[in-house]
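Colleague: Handing you a structure now.
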Amino acid sequence: MQRASRLKRELHMLATEPPPGITCWQDKDQMDDLRAQILGGANTPYEKGVFKLEVIIPERYPFEPPQIRFLTPIYHPNIDSAGRICLDVLKLPPKGAWRPSLNIATVLTSIQLLMSEPNPDDPLMADISSEFKYNKPAFLKNARQWTEKHARQKQKADEEEMLDNLPEAGDSRVHNSTQKRKASQLVGIEKKFHPDV
């Protein structure tokens, strides 16, 4: 019972006051199967990437941490190819730092911070960790390429679909109110995908 009421509160908080760059929602109608999305931080190799995560809430939550993994591939020393994350707040003590006072928003914010500040001394991917430590330009290049390939494809496809469905500027249909609405929606989509433009 405590789990269900707490999850309702947390989901409401995530829906009404999400942390910057983070969204989280229920997948289907199951309250314990969530999806999250983290936007890559500015001035990081993940900038403008949209990273999807799976959040599974265990039966003993909040006494056990949520199980979170990346669904979007990411080039990072603390995240392996299966999306598993090496982060202390995702583990119980004594090896971890999970406490029942923490919540899903806090954990997702911690993951967002880990994306900005990798911990090469506690890696899941030794080769990427070594590259991060000893050849940072190569790490940054590879991480940017992975972000471009895996975390930006969907948004590019969405942008292209919207652009393909818009009439030409000289087309008389532009004056149709539906087309005007679509054109204004495109401006909103462009701002969503390119907020600095």
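Cβ from N, Cα, C; glycine included.
Annotations for this protein, taken from Swiss-Prot, read as follows:
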- 2-152: domain 'UBC core' (DOMAIN)
- R60 to E: Loss of FANCL-binding and of FANCL-dependent monoubiquitination of FANCD2 (MUTAGEN)
- F63 to A: Decreased binding to FANCL (MUTAGEN)
- P73 to K: Decreased FANCD2 ubiquitination (MUTAGEN)
- C86 to A: Loss of E2 enzyme activity (MUTAGEN)
- C86: active site, glycyl thioester intermediate (ACT_SITE)
- K91 to R: Decreased monoubiquitination (MUTAGEN)
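In terms of burial and nearby residues, how do these features look in this structure?
Modeller: Every protein chain shown contributes to the tally, and the Cβ of R60 (mutagenesis position) ends up with 10 other Cβ atoms within 10 Å.
The secondary structure of F63 (mutagenesis position), as reduced to three states from DSSP, is coil rather than helix or strand.
In the three-state DSSP scheme, P73 (mutagenesis position) falls into the coil class. Annotation for P73 (mutagenesis position): same-chain Cβ neighbours under 8 Å, separated by at least 6 residues, are S81, G83, W146, H150.
DSSP gives C86 (mutagenesis position) a coil state; it is part of no helix or strand. Around the Cβ of C86 (mutagenesis position), the same chain contributes N78, I79, D80, N119, D122, P123, L124, each under 8 angstroms and 6 or more positions distant in sequence.
Other Cβ atoms within 10 Å of the Cβ of K91 (mutagenesis position), summed over all protein chains shown, number 14. Under the three-state DSSP scheme, K91 (mutagenesis position) falls in the coil class.
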Colleague: Report, as a single number, how many Cβ atoms besides its own are within 10 Å of the Cβ of F63 (mutagenesis position).
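Modeller: Within a 10 Å radius of the Cβ of F63 (mutagenesis position) lie 13 other Cβ atoms.
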Colleague: Could you round the CA separation between K91 (mutagenesis position) and R60 (mutagenesis position) to a whole angstrom and send it over?
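Modeller: Cα-Cα distance, K91 (mutagenesis position) to R60 (mutagenesis position): 13 Å.
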Colleague: Over the domain 'UBC core' (2-152), what does the predicted model average in pLDDT?
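Modeller: Averaged over the domain 'UBC core' (2-152), the predicted model reaches a pLDDT of 96.
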